[in-house]
Amino acid sequence: MAVFKTTLWRLISGTLGIICLSLMSTLGILLKNSFTKLSIEPAFTPGPNIELQKDSDCCSCQEKWVGYRCNCYFISSEQKTWNESRHLCASQKSSLLQLQNTDELDFMSSSQQFYWIGLSYSEEHTAWLWENGSALSQYLFPSFETFNTKNCIAYNPNGNALDESCEDKNRYICKQQLI
């Protein structure tokens with residue numbers, strides 16, 4: 001009888017040991033995957049006190065796009081000419097960024113990069129126009145009159161704009177308006 005109890009005890013403790021090892025292994029794998037996902041950083045850092053929208057009622061964006069104030073933004077990490085950037089945005093059913101106001105990109109306020117935006121000079125209208133044909137509001141870029149009309153406009157989320165040859169390569173921002 002004593003031999004039977006010892007054998008049964010060893011069988012139970014061995015089984016519990018194997019179950020414990022399996023649970024520990026599973027926990028280790030889950031923790032490793034969790035830390036790997038956390039270490040992936042986006043191409044920009046959101047500013048303080050700004051909540052990015054993810055799958056909210058008014059904003060559901062594609063993968064690699066950022067939802068903010070019911071718009072979706074694609075912030076490129078690769079550099080392209082202005083026309084290449086424009087075509088890439090159009091292929092994603094969006095357009096190069098058209099700014100509504102200077103705080104539209106608050107979520108990118110820590111970025112120092114310049115990005116192509118959808119602003120170009122129209123010889124026909126003798127005015128700076130956004131891709132949708134609307135005119136530029138002068139309050140967006142107070143020193144705008146110094147820009148060369150043969151160039152394209154690059155914008156920094158800190159509110160700076162500069163004109164560069166359209167053949168230069170910059171990162172770009174695509175925007176999809178959802179509402």
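Positions of Cβ are set from backbone N, Cα and C atoms, glycine also.
Because the structure is a prediction, the values reported are computed rather than measured.
Summarising the annotation, Swiss-Prot assigns domain 'C-type lectin' to 68-175 and lists sequence analysis as the type of evidence. Model confidence over the domain 'C-type lectin' (68-175) is summarised by a mean pLDDT of 86.
The number of other Cβ atoms within 10 Å of the Cβ belonging to GLN79 (mutagenesis position), over all protein chains shown, comes to 15. Annotation of the mutagenesis experiment GLN79 to Ala in Swiss-Prot: Has no impact on the affinity for HLA-E.
Annotation of the published mutagenesis GLN112 to Ala in Swiss-Prot: Abolishes binding to HLA-E; the original residue is retained in the structure shown. Long-range Cβ neighbours of GLN112 (mutagenesis position) (same chain, at least 6 residues apart, Cβ-Cβ under 8 Å): ASN156, ASN158.
DSSP assigns PHE114 (mutagenesis position) to coil in the three-state reduction, outside any helix or strand. Among the mutagenesis experiments that Swiss-Prot reports, PHE114 to Ala is described with the note: Abolishes binding to HLA-E.
Here the residue is the original one, while Swiss-Prot reports the published mutagenesis THR146 to Ala with the comment Has no impact on the affinity for HLA-E.
Quoted from Swiss-Prot, the note attached to the mutagenesis of ASN148 to Ala states: Has no impact on the affinity for HLA-E. There are 10 other Cβ atoms within 10 Å of the Cβ belonging to ASN148 (mutagenesis position).
Cβ environment of ASN160 (mutagenesis position): PHE114 lie under 8 Å away, each six or more residues apart in the same chain. The mutagenesis experiment ASN160 to Ala is recorded by Swiss-Prot, whose note states: Abolishes binding to HLA-E.
Swiss-Prot gives this note for the published mutagenesis ASP163 to Ala: Impairs binding to HLA-E. Spatially close to ASP163 (mutagenesis position) yet at least six residues away along the chain are PHE147, ASN148, ASN151, CYS152, ILE153, ALA154, judged by Cβ distances under 8 angstroms.
According to DSSP, GLU164 (mutagenesis position) sits within a strand segment. Here the residue is the original one, but Swiss-Prot notes a mutagenesis experiment at this spot, GLU164 to Ala: Impairs binding to HLA-E.
Here Swiss-Prot describes ASP168 to Ala as a published mutagenesis experiment; the accompanying note says: Reduces binding to HLA-E. There are 15 other Cβ atoms within 10 Å of the Cβ belonging to ASP168 (mutagenesis position).
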Message = Just to verify: the residue among PHE114, GLU164 with the fewest other Cβ atoms within 10 Å, which of the mutagenesis positions is it?
response = GLU164
Inquiry  = Please report the distance from the Cα of ASP168 (mutagenesis position) to the Cα of GLN79 (mutagenesis position), rounded to the nearest angstrom.
reply    = 9
